Amino acid sequence: MKTTRKGLRDGELEKDTYGRLTCSECGESLKKKNDPDEVFSVRICADCGREWKELR
């Protein structure tokens, strides 16, 4: 699983005009899954199911 920064650099993710992360493949806004036991959150695309981790 890649980080959101690496996804932005590779062109897999984009930011919209309000700074929200969107999937470049399907254009959907990413959902956030927060596990309190982990150091990172997981950003998930609802349409294609791809995941990226985001350090808090």
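Cβ from N, Cα, C; glycine included.
Don't expect the noted substitutions in this model, because it carries the original residues.
Taken residue by residue with DSSP, Cys48 (Zn(2+) binding site) is part of neither helix nor strand, so it is coil. Among the features that Swiss-Prot reports, Zn(2+) binding site is placed at Cys23, Cys26, Cys45, Cys48.
According to Swiss-Prot, the mutagenesis experiment Cys23 to Ala carries the following note: Loss of structure and stability. Less than 8 angstroms from the CB of Cys23 (mutagenesis position) sit Glu12, Leu13, Glu14, Leu30, Cys45, Asp47, Cys48, Arg50, each of them six or more residues away in the same chain.
Its Cβ placed at the centre, Cys26 (mutagenesis position) has 11 other Cβ atoms within 10 Å. DSSP assigns Cys26 (mutagenesis position) to coil, not to a helix or a strand. Cys26 to Ala appears in Swiss-Prot as a mutagenesis experiment; the accompanying note says: Loss of structure and stability.
One entry in Swiss-Prot concerns the mutagenesis experiment Cys45 to Ala. Its note says: Loss of structure and stability. For Cys45 (mutagenesis position), the Cβ neighbour count at a 10 Å cut-off comes to 22, with all displayed protein chains included.
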